[in-house]
Structure formats: C-alpha cells, structure tokens
Amino acid sequence: MRQKRKGDLSPAELMMLTIGDVIKQLIEAHEQGKDIDLNKVKTKTAAKYGLSAQPRLVDIIAAVPPQYRKVLMPKLKAKPIRTASGIAVVAVMCKPHRCPHISFTGNICVYCPGGPDSDFEYSTQSYTGYEPTSMRAIRARYDPFLQTRHRIEQLKQLGHSVDKVEFIVMGGTFMALPEEYRDYFIRNLHDALSGHTSNNIYEAVKYSERSLTKCIGITIETRPDYCMKRHLSDMLTYGCTRLEIGVQSVYEDVARDTNRGHTVKAVCESFHLAKDSGFKVVAHMMPDLPNVGLERDIEQFTEFFENPAFRPDGLKLYPTLVIRGTGLYELWKSGRYKSYSPSDLVELVARILALVPPWTRVYRVQRDIPMPLVSSGVEHGNLRELALARMKDLGIQCRDVRTREVGIQEIHHKVRPYQVELVRRDYVANGGWETFLSYEDPDQDILIGLLRLRKCSEETFRFELGGGVSIVRELHVYGSVVPVSSRDPTKFQHQGFGMLLMEEAERIAREEHGSGKIAVISGVGTRNYYRKIGYRLQGPYMVKMLK
C-alpha cells in the first residue's frame, strides 16, 4: 500500500505525527540523560509539520507508550510540586456564611475580607472570590460533589496520579454551619470519590473506605472556639485527620484589638483537646498585625515554637494584607496602620523560618489573594523563595518538614537520598509526650518518611483513648504518588518505610509509654492498610492491643 505524502495528510493526522515525534524526542533525551524544554520541542515540532497549534499536553500524555510511561510522566507532569508530597490535595469551599463571632463581638476581624456582607459579596468569609480555589467553587456554585469531580479531572489531565486525595475544607468556620449542611457537604466529598450516593455520613464513609480513589484525610479550617469536644467528635465522624486553627497572634491585646472574639487561653485549650483526640494541628499565624512591630513579632514566634502550650505540627504564615472594605483598610487610609517594608518582611519571614523546629511543616508563606486586590502588605508573589534566599545569604538553614521532603528536594535540587537512617526526636507539647520518628539522610538533610506518636494525657475525652493509650497522629512517606497497590523502586512510597515506622512506634508505646493499646487516627481510605497489620476499627480510630 502506497504511503501518504505529508501534503496529503489531514490536520488530525499531522497532529498525530507531531505528537509521535515529540514523544520520540523525549525518549531520546531520556536515554541520553539530557534535560529537555518541552515547550520548545512542541513549538518546533508543530512548525515542522506545518501546524499553527501546538499539541495539547493531555494528548501527549495519552499517547505515551506503556513501557515509557514511568520515565516520561514526571517530565510531562504540569506543576509536579502538586503531588510531590505523595498526595493530590483537593481544596473545596463551603457556601458563604457570616462569621460566628459577629453575634457577640458585633463585627468581623479588622483584617478580614469577604463574606456575604462584604465588597466581595459572593465570596466566603476571609476570601475575596478571586483566589483559584474560590473561582473553582463559584463555577461549581459551591456544590461539593462538582468541586471534587472537576478538580480531580483537572489534575488527571495535567498528568498527576490521583490515587490518594486529601481534602481541605475552606471558606470560613465550617463547624459553625448547621449540622445538616455539614453532613451533606462531607457526604458529597466521599461520594465524589466512591461514586456511591449515600443517605448519611456513616454510609458515605463506609463506601469511601473501599473506593478506588482513596480519601487519605480531610483537613477542616476552624477557630479555637469551634474546636471544642463536640466539634472534635463530629470531625472524627467525618474522617477528618487534620485541623487548621486560626490563631493569628499569641498576644491577648492583639487578639482583642483585632476583634478575634476568642482568648489565647482558648487557643491552648483547643490545641490540647485536638492533639489528645489524635488530630494534627496546623496554626494560621499573621505577622505584621496592628500594634505589634518587628521585635514583638519575632518574640511571639519564639514563644509559639518553644512554649509547650502551643508547639503546632504545621504552620501557615499569612503576613497581614490590607484589602478594601476591611476595618484595617480604614486604619491604613487614615495613617494609623503601616505595613512593613518589603525588605523588612523578607527579613522577618527568614527569621521566623529559622526558628521552625524539624517536626513542624510550613505549608504556606502567603495568601493566594491576587496582588491587584492588595492595597498594602506583601509586594512579592514569591515570598518563601526570597526568605529562603535571605537565609542562604546568612548561612542559616530552614529545617522544617516541607523543605526537607524527598519529593521537594528531587524537584528543586535534583538530589536523592544516599544513606537512610531512623531519627528520633522527643518533646513535650499540650500536656502530652510527643515522639517524632523519621527516616532521613542526615548528611543531605533529606526526609523520606515521618510518624507522630503521642502518649495521650489523662484529660483526653475520647473513651477509645482513655486509660493509657498511645496514638499515632500521622504516618506519611514522602515522594511522588505511587498507587496503593503497586511498588515503584525509584519512588519512596510503599518501600516498607511506613511499616518500619509503625513497628518502632508500637515498641515505644509498649516499652516506654507502658501503653496496653495503640490507636491510629487514619484517613478513611487508609483503614485497610492498618487492618492488614493487625488493627481493627474502634469508633473513628484503628486500634491494636499491645502484648
């Protein structure tokens, strides 16, 4: 049969040839150990075949031969940092609602944009509606099922493995919403993964356990006064494993002046109750609030990391932004508030990052709010990078969990661990004995996996954890996502590090804590992993009796 000449081919056939040529060049570059600029290759190859449009990334990904998928997918993945920690994060927003403390303080916090009564009226509290997550939520009319399905589809098209999902429930104080709405919202998150239509939260969780796409955790944003015993019990029922608590400042006068509507004592209580229930605690902190100043800001972060009443597991650092329609905007306009200069802010963030202990993870260093909406505050979109560069100039290292993760190190610095060993760090926090176990390469300061073990205090209110129980609050092996049922020798997930960490945790609980039982706060989708190693479900926890 006579082969068609290039001029006889249709645009669709030319596009297929272009895609094949792009993949061939990628394979050759891989075999020669060369780095390749994908955009340049796409442009050049499309021009070679006389096409005005480049081939889409989605089509290239779909056409990669099976034997080359493992080596080429990391090169084709858009924004590889999204799944570098081993999990695809899906942020969803609940419907707009008023801040719960308006009823007794008379107003919202002075710096807070958004909400039903704000200039950004279709946005949720503390968001403007122009953040990427907000815009996705508005497009889906705040429907939790659609938000989840759309985001997962988007991540898949960009070449990410969406085998494990962690939800972040954003949009103000979720736990202040009516119970009926909360149940509907969480039920739909689980149903979006499992494909089942549930009648209640218990049914949704049951089907989510066996879902192909695993829900390995749910994070809920809340306030210290909505983090009490009944709220924590409800969140455990939902399959929530991590809390993001809005602290903002450890100073009582600042909390009062900014109209927070809760005390610092409430912050300490909420941390204690949350950790004794097994939750991981991430704090939101805001440097550059009114009436603080640089030195006082540094002092509060020193206090925050060193005082056992605080010591969070994670931190989101949100330098104060002046946004129109807020009380702070009026103070700024009248000259009664002035933001730090850009250089002072970079210096401050660098000094804060230098204080972070190796068991704390810094999740974010600034808000996602678009710069045109910011009247005063952060002027750079890459504040974390600038702060890390400043630390490098000063000869200081940032030793938080995220900076040392194996997946992040591989993407940013192309370094891989060489000699891995077990490292143990013990500290006291919120009335309990904490042990941070990790597998690390100490020479290169790379973290492969971690486990947080706590000897619960006697004040724990959950009956499953009473009478001397140790709880594993987090088990995480880092590196790009590897599906739960498979192994990849070049990735660090599913290579046995998780099992080794669990064995050491059980030994410490039995021999050092003197515990007769160990519990795990497990994401709904990872419960079967613990069943395989001898755990059973008791309430929301996976538990095992220790001999």
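Cβ atoms are placed via backbone N, Cα and C, with glycine included.
Among the features that Swiss-Prot reports, domain 'Radical SAM core' is placed at 82-372.
Per Swiss-Prot, the feature [4Fe-4S] cluster binding site maps to Cys99, Cys109, Cys112. DSSP assigns Cys112 ([4Fe-4S] cluster binding site) to coil, not to a helix or a strand. Here Cys112 ([4Fe-4S] cluster binding site) comes close to Cys99, Gln125, Ser126, Thr326: these same-chain residues lie at least six apart in sequence, with C-beta atoms under 8 angstroms from its C-beta.
Sequence annotations record features per position, and here Swiss-Prot assigns acetyl-CoA binding site to Lys164, Glu474, Leu475, His476, Val477, Phe497, Gly498, Met499, Tyr530 based on similarity to another entry.
Other C-beta atoms found within 10 angstroms of the C-beta of Tyr202 (mutagenesis position) number 11, with every protein chain shown included. Recorded in Swiss-Prot as a mutagenesis result, Tyr202 to Glu or Phe carries the remark: Substantial reduction in tyrosine phosphorylation.
The number of other CB atoms found within 10 A of the CB of Tyr207 (mutagenesis position), across every protein chain shown, is 17. DSSP assigns Tyr207 (mutagenesis position) to a helix in the three-state reduction. One entry in Swiss-Prot concerns the mutagenesis experiment Tyr207 to Phe. Its note says: No effect on tyrosine phosphorylation.
The Cβ of Tyr251 (mutagenesis position) lies under 8 Å from the Cβ of Val264, Val292, Arg296, Gln300, each on the same chain and at least six residues away in sequence. Here Swiss-Prot notes a mutagenesis experiment, Tyr251 to Phe, with the remark: Small reduction in tyrosine phosphorylation.
According to Swiss-Prot, the experimentally introduced change Tyr318 to Phe is described as follows: No effect on tyrosine phosphorylation. Following the DSSP three-state reduction, the secondary structure of Tyr318 (mutagenesis position) is coil. The Cβ of Tyr318 (mutagenesis position) has 22 other Cβ atoms within 10 Å, all protein chains considered.
For Tyr329 (mutagenesis position), other Cβ atoms within 10 Å of its Cβ number 20. For Tyr329 to Phe, Swiss-Prot lists a mutagenesis experiment annotated as follows: No effect on tyrosine phosphorylation.
If you look up Swiss-Prot, you'll see 396-547 marked as domain 'N-acetyltransferase', on the strength of sequence analysis.
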(request) Check Cys99 ([4Fe-4S] cluster binding site) against DSSP and tell me helix, strand or coil, would you? (result) coil
(request) Note down the number of other Cβ atoms within 10 Å of the Cβ of Lys164 (acetyl-CoA binding site), including every protein chain shown. (result) 23
(message) Using only C-alpha positions, which one of Cys109, Tyr202, Tyr207, Tyr329 is spatially nearest Lys164 (acetyl-CoA binding site)? These are the recorded positions in the record.
(response) Tyr207
(request) Work out how many Å separate Cys109 ([4Fe-4S] cluster binding site) and Tyr329 (mutagenesis position) at their Cα atoms, rounded off. (result) 12
(request) Give the distance between the Cα atoms of Tyr329 (mutagenesis position) and Leu475 (acetyl-CoA binding site), rounded to the nearest whole Å. (result) 42
(request) Calculate the distance in Å between the alpha carbons (Cα) of Val477 (acetyl-CoA binding site) and Tyr207 (mutagenesis position), and round it to a whole number. (result) 25
(message) Please report the three-state DSSP label of Tyr251 (mutagenesis position).
(response) coil
